[in-house]
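Engineer: Next up is a structure, given as structure tokens.
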Amino acid sequence: MDVDVFNGWGRPRFEDESLMPPGFRFHPTDEELITYYLLKKVLDSNFSCAAISQVDLNKSEPWELPEKAKMGEKEWYFFTLRDRKYPTGLRTNRATEAGYWKATGKDREIKSSKTKSLLGMKKTLVFYKGRAPKGEKSCWVMHEYRLDGKFSYHYISSSAKDEWVLCKVCLKSGVVSRETNLISSSSSSAVTGEFSSAGSAIAPIINTFATEHVSCFSNNSAAHTDASFHTFLPAPPPSLPPRQPRHVGDGVAFGQFLDLGSSGQIDFDAAAAAFFPNLPSLPPTVLPPPPSFAMYGGGSPAVSVWPFTL
């Protein structure tokens with residue numbers, strides 16, 4: 001690798017510029033495009049480099065340019081000759097078969113970072129499909145670089161041709177076409193409507209689920225066998241009446257329930273009814289049958305008084 005010194009500017013130059021080193025990326029600044037590349041092309045029309053192709057932009061559509069570029073993923077660089085509309089005029093022909101390039105905004109000055117002197121100008125153009133003035137704006141953007149100021153052609157050489165320009169073409173990111181917007185809006189509306197209808201259908205189910213229940217004591221439980229799942233909510237627990245405090249000996253003598261003469265057993269049913277008068281009784285189907293066991297060595301079944309099993 002040697003160093004090519006040109007007009008006070010030094011840059012490394014590979015002996016075989018067609019073979020780029022691994023990881024090489026071509027991202028020059030505006031000043032570098034003017035001083036390292038366009039100026040050399042203007043002085044020597046045979047000048048070429050590994051990163052910039054030479055094309056006729058009037059015979060190429062913007063979507064064809066990435067394939068004609070030597071390198072680049074989002075930006076592509078080209079040398080091209082200006083096509084004058086008239087031999088003696090200054091207006092440039094920027095039309096292709098499918099459309100035309102239209103300038104937008106003001107030209108931007110490119111100055112030296114060291115001396116602040118003017119080196120060139122940058123023009124921004126947008127590609128329109130169709131013919132003016134009814135062309136359809138596209139996402140393709142081109143920045144056209146030309147020499148100016150201290151690098152003006154009459155300062156360089158009388159034999160230099162000012163038709164050479166350097167162009168950077170890119171596809172503007174984040175731009176969505178009209179068709180894509182329509183599809184996206186219709187899709188989002190359909191999805192929103194679907195969720196809205198689903199939500200309205202689920203709402204009564206949730207309301208029913210929250211309000212309906214079947215009592216465990218209902219005689220119509222068989223009628224709800226095929227009902228939806230929300231009918232199987234458990235009923236709230238029954239509220240027990242407040243118990244009245246009683247003391248042994250207050251109006252009821254516990255001994256009166258002893259019947260030792262006949263069977264030698266205690267009448268627990270009568271005792272429970274006397275001591276717990278407000279205790280609710282439940283149907284026998286609610287509680288499992290009480291276990292049987294012998295009391296005092298006898299064979300009689302145990303007496304069950306809810307909630308006690310003896």
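The count begins at 1 with the first shown residue.
Note that Cβ sites are derived from N, Cα and C of the backbone, with glycine treated the same way.
Nothing has been swapped: the model has the original residues at all the noted spots.
Per Swiss-Prot, domain 'NAC' is recorded for 20-172. According to Swiss-Prot, the experimentally introduced change Gly23 to Glu is described as follows: In cuc1-8; cup-shaped cotyledon and abnormal SAM. In Swiss-Prot, the entry for mutagenesis Leu65 to Phe states: In cuc1-4; cup-shaped cotyledon and abnormal SAM. The structure shown retains the original residue. According to Swiss-Prot, the mutagenesis experiment Glu75 to Lys carries this note: In cuc1-10; cup-shaped cotyledon and abnormal SAM. A mutagenesis experiment is reported in Swiss-Prot for this position, Arg84 to Cys, and the note states: In cuc1-11; cup-shaped cotyledon and abnormal SAM. Looking at Swiss-Prot, you'll find the mutagenesis Gly99 to Ser noted as follows: In cuc1-12; cup-shaped cotyledon and abnormal SAM. Annotation of the published mutagenesis Trp306 to Ala in Swiss-Prot: Loss of transactivation activity; when associated with A-308; the original residue is retained in the structure shown. Among the sequence features in Swiss-Prot, the mutagenesis site Pro307 to Leu is noted as follows: In cuc1-6; cup-shaped cotyledon and abnormal SAM.
Give me the structural setting of these features: burial, nearby parts and distances.
Structural biologist: Per-residue pLDDT, averaged across the domain 'NAC' (20-172), gives 89.
Gly23 (mutagenesis position) falls outside any helix or strand according to DSSP and counts as coil. Within the same chain, no residue at least 6 positions away from Gly23 (mutagenesis position) has a Cβ under 8 Å from its Cβ.
With a 10 A radius on its CB, Leu65 (mutagenesis position) counts 22 other CB atoms from all the protein chains.
Counting every protein chain shown, the number of other Cβ atoms lying within 10 Å of the Cβ of Glu75 (mutagenesis position) is 16.
Annotation note: Arg84 (mutagenesis position) sits in a strand segment as assigned by DSSP.
For Gly99 (mutagenesis position), the Cβ neighbour count at a 10 Å cut-off comes to 21, with all displayed protein chains included.
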Engineer: Going by C-alpha distance, which of the mutagenesis positions Glu75, Arg84, Gly99 is nearest to Leu65 (mutagenesis position)?
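Structural biologist: For Leu65 (mutagenesis position), the spatially nearest of the mutagenesis positions is Glu75.
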Engineer: Could you say whether, by DSSP, Gly99 (mutagenesis position) belongs to a helix, a strand or a coil region?
Structural biologist: strand
Engineer: Provide, as an integer number of angstrom, the distance between the C-alpha atoms of Gly99 (mutagenesis position) and Glu75 (mutagenesis position).
Structural biologist: 20
Engineer: For Arg84 (mutagenesis position), list the number of other Cβ atoms lying within 10 Å of its Cβ atom.
Structural biologist: 13
